[in-house]
Amino acid sequence: MTTRGFRLDQDNRLNNFAIEPEVYVDSSVQAGWTKYAEKMNGRFAMIGFASLLIMEVVTGHGVIGWLNSL
């Protein structure tokens, strides 16, 4: 007998953990490297490299020289 999300077992005891969610299986196989993650990683790498070049042009020093001057 089911009433608003509760279920009674054969001894008429309340069992509110008896309703289980529907289980599904995703058939697509994906490891940690997805296309979206690779695109984002590439974009951030390009932004970082461009920032490095801009900093070198503006300061006139390379990264190693700039870090040594700190």
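Using N, Cα and C of the backbone, Cβ positions are placed for all residues, glycine too.
For all the noted positions, this structure keeps the original residue and models no substitution.
Annotated features, as they stand in Swiss-Prot:
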MUTAGEN   Glu22 to Pro  No change in accumulation in the absence of HliC, mutation mimics HliB
MUTAGEN   Lys35 to Glu  Increased accumulation in the absence of HliC, mutation mimics HliC
MUTAGEN   Lys35 to Ala  Increased accumulation in the absence of HliC, mutation mimics HliB
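The DSSP secondary structure for Lys35 (mutagenesis position) is helix.
For the recorded site, Glu22 (mutagenesis position), the DSSP three-state label reads coil. Taking only the Cα positions, the spacing between Lys35 (mutagenesis position) and Glu22 (mutagenesis position) is 29 angstrom.
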